[in-house]
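I have placed the structure first, in the form of structure tokens, so that the comments after it can refer back to it.
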Amino acid sequence: MDFGSLETVVANSAFIAARGSFDASSGPASRDRKYLARLKLPPLSKCEALRESLDLGFEGMCLEQPIGKRLFQQFLRTHEQHGPALQLWKDIEDYDTADDALRPQKAQALRAAYLEPQAQLFCSFLDAETVARARAGAGDGLFQPLLRAVLAHLGQAPFQEFLDSLYFLRFLQWKWLEAQPMGEDWFLDFRVLGRGGFGEVFACQMKATGKLYACKKLNKKRLKKRKGYQGAMVEKKILAKVHSRFIVSLAYAFETKTDLCLVMTIMNGGDIRYHIYNVDEDNPGFQEPRAIFYTAQIVSGLEHLHQRNIIYRDLKPENVLLDDDGNVRISDLGLAVELKAGQTKTKGYAGTPGFMAPELLLGEEYDFSVDYFALGVTLYEMIAARGPFRARGEKVENKELKQRVLEQAVTYPDKFSPASKDFCEALLQKDPEKRLGFRDGSCDGLRTHPLFRDISWRQLEAGMLTPPFVPDSRTVYAKNIQDVGAFSTVKGVAFEKADTEFFQEFASGTCPIPWQEEMIETGVFGDLNVWRPDGQMPDDMKGVSGQEAAPSSKSGMCVLS
């Protein structure tokens, strides 16, 4: 009997069962009651001090943080005078993600509902110039000036009223809960998914919510022996800083006795390199529409990084992962570098041979443009099922590969349409000044290329487009466990005070936005966000448990999710 294969089958079965038991609507089935009970909102006496330490700005609290946004909108909903502004806010967001065919009708309805003085929901706080532009305008971004005006209005008096409300106190309760330590015991490990230079990646489940994650475990001794502290901290800080549906998110960072752990978005569909070569070995590569869809999502992920002064430096098919629905995210930011304030370029050899731009190979200073060269290589490989500088399966020394990148003109097989060939050529320009890429703070120059003529960028970025391929939910897109291999024990490494301090700094706990999203999507937020119908202070704020409350209190509560 092949016990290695048996181990893989058993591990895969357990993991697939866990995947099947969880979705956003039926989370309770996969929750651990013991740990769920520990997710309990504290009395106000425990969290009032947070007023002094939290950033209480309108944008950060009410627009960026999911629970903050929900509570602010719930507050507005309970105050009739703020109803028109709230509804206009939501309707503009709905318009921005609507199908093109529906937008004219929605625009007309929006103008009639909020911009006409006789309308029931007339927004009298809007100035005449903003209203006139919204009435006369057309096309993308039509109502963005209007949305900015609405949010500017809500960020003044309504926001100050929110800060004096029970809804803000509820926000403090959630921030207290968010800050509580959640370490190794909160997570159940399933099978190993892969192995890197410093440790392994496991599929895991957050016990209290049932949500599945990937846990990257960096062995402490191996990190110290191979001088990996700086790289690990850079990756962790960058992951914590970025939040995009096109980049894996960091939800938790903690330490165990042996490892530093990064709990991140799990991508069950495997990497696109696997799909290029292994799914249909007789016909490797993607049809162009599929390659274009993935490229568009990668462009949005790169733009998010570059707007935050982060150069990725390791874009390649292995680092682009598919989720359950078939959308892709950029992963593995271990080689990324963040430019300092005022810095426009950096130096340093980093990346994968065949994907590194000429200026990087020559040891010159470089900027975000190196990532768009790598994007060109990645798109080429998606379509051609080979790299632009070597044939499939060809063994090429790095020195020879470097010369090809610097000097060789790229040839294109017949699989490339004129648009995809032109786009690749624009990305694979040897001269970074001529290369298509990030300009003036955005990737609009790429978005307007004919390659993306069928892509609705608004809907893509809202996650509303249907992917061209959906991974099989019954398949684990990972190597067999015995093929992943195992690390040998690291000997002769002792930790000192400086090591312990580094580990403690690394283990920063929960990341606010992903954690709040988890609470909402798994139903925990709705379960705990209980209010009295008479508008008085809920029992949990007073520190009164459900058992201590009056017998009739259960029927006298309402839940707002």
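Each residue's number is its place along the chain shown, starting with 1.
Backbone N, Cα and C atoms are what each Cβ position is placed from, and that goes for glycine too.
What Swiss-Prot says about the mutagenesis result for Phe3 to Ala is this: Reduces interaction with RCVRN.
Under the heading domain 'RGS', Swiss-Prot lists 58-172, citing sequence analysis as support. Within the model, the domain 'RGS' (58-172) carries an average pLDDT of 94.
Taken from Swiss-Prot, the feature domain 'Protein kinase' covers 187-452.
Listed in sequence order, Asp332, Leu333, Gly334, Leu335, Ala336, Ala350, Gly351, Thr352, Phe355, Ala374 are the same-chain residues six or more apart from Asp314 (active site, proton acceptor) with CB atoms under 8 A from its CB. The feature active site, proton acceptor is assigned by Swiss-Prot to Asp314, with sequence analysis given as support.
What Swiss-Prot records for 453-518 is domain 'AGC-kinase C-terminal'.
Quoted from Swiss-Prot, the note on mutagenesis experiment Cys558 to Ser is: 75% decrease in enzymatic activity.
Across the domain 'RGS' (58-172), the DSSP tally of helix, strand and coil residues reads 85 helix, 0 strand, 30 coil.
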